[in-house]
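**Student:** Pulled these from Swiss-Prot:
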VARIANT   L5 to F  In strain: S3446 and 020
BINDING   G10, A11, G12, K13, G14, T15, R123, T132, Y133, Q200  ATP binding site
BINDING   T31, R36, G57, L58, V59, G85, F86, P87, R88, Q92, R156, R167  AMP binding site
VARIANT   E55 to K  In strain: HF4, HF8, HF16, HF85, HF110, HF116 and HF175
VARIANT   P139 to S  In strain: HF130
VARIANT   P201 to A  In strain: HF4, HF8, HF16, HF79, HF85, HF110, HF113, HF116, HF147, HF175 and HF200
Amino acid sequence: MKALLLGAPGAGKGTQAQFITAAFGIPQISTGDMLRAAIKAGTPLGLEAKKIIDEGGLVRDDIIIGMVKERIAQDDCKNGFLFDGFPRTLAQAEAMVEAGVDLDAVVEIDVPDSVIVDRMSGRRVHLASGRTYHVTYNPPKVEGKDDVTGEDLIQRDDDKEETVKKRLAVYHEQTEVLVDFYSKLEGEHAPKYIKVDGTQPVEAVKAEVLGALGK
């Protein structure tokens, strides 16, 4: 099973990724992990990427695609892989097809923006322990205070409504192009496109995703 998982920040993609990788015995591949591994291993592509990152630049697509090809040639990918957050752009998706990296399925966890804003902007965190609360779904016993220590809870910058809305706008801009690209592919290159309602309970989303993937 060679699949790509799409979902906005806060859509519950990470949870579903764990279910998919466990069900099919395949690794989850993210560009961040791949870059770190290549840099640590000191591969030629890793060294080139490190130089660009150290200079504050963005790693070029040709380096990323090269790393992807190296990564999916490894033994643990013989039954397939799950791409998470890659490809991000139309150029990357096109380069993947040109490089002969085909996908069996593209899975999108679909959650309305209003639900995601509510999920993320309601998060509160106790920094010292990492304990996380939600003002609606998992509130602390005392508003704004950690249950264990009584210390203040904070709202991370990433979870502020304006930030969440900006991230969603970027996600839609990128993803709509990808969805359009994959849905128009024909013949052997065409993956199955699966859109799942991510507002359902976690187990229901899991059942629908795995069912659509043939498990």
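A Cβ is built for glycine as well, from the same backbone N, Cα and C atoms used for every other residue.
A quick note: this is a predicted structure, and the numbers were derived from the prediction, not measured.
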**Student:** Count the Cβ atoms, other than its own, that fall within 10 Å of the Cβ of Y133 (ATP binding site), considering every protein chain shown.
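**Tutor:** There are 21 such Cβ atoms around Y133 (ATP binding site).
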**Student:** Fewest other C-beta atoms within 10 angstroms of its own C-beta: which of the recorded positions G12, P139 fits that?
**Tutor:** P139
**Student:** So how far apart do the ATP binders G10, A11, G12, K13, G14, T15, R123, T132, Y133, Q200 get, largest Cα to Cα in Å?
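**Tutor:** Result: 22 Å between the two most distant Cα atoms.
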**Student:** Per the record, AMP is bound by T31, R36, G57, L58, V59, G85, F86, P87, R88, Q92, R156, R167: how many Å separate the farthest pair of Cα atoms?
**Tutor:** 31
**Student:** Taking just the CA atoms, what is the gap between R156 (AMP binding site) and R123 (ATP binding site) in Å?
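**Tutor:** Cα-Cα, rounded: 8 Å.
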**Student:** What's the CA to CA span in angstrom from R88 (AMP binding site) over to G12 (ATP binding site)?
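**Tutor:** R88 (AMP binding site) and G12 (ATP binding site) have their Cα atoms 18 Å apart.
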**Student:** How big is the Cα-to-Cα gap, in Å, between P139 (variant position) and Y133 (ATP binding site)?
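**Tutor:** Rounded to a whole number, the Cα-Cα distance is 6 Å.
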**Student:** At the Cα level, what's the spacing in Å between G14 (ATP binding site) and G57 (AMP binding site), rounded?
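**Tutor:** Just about 27 Å between their Cα atoms.
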**Student:** Any idea which of the recorded positions L5, V59 has the thinnest Cβ neighbourhood at 10 Å?
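**Tutor:** Candidates: the recorded positions L5, V59. Fewest Cβ atoms within 10 Å: V59.
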**Student:** At the Cα level, what's the spacing in Å between G12 (ATP binding site) and V59 (AMP binding site), rounded?
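**Tutor:** About 27 Å separates the two Cα atoms.
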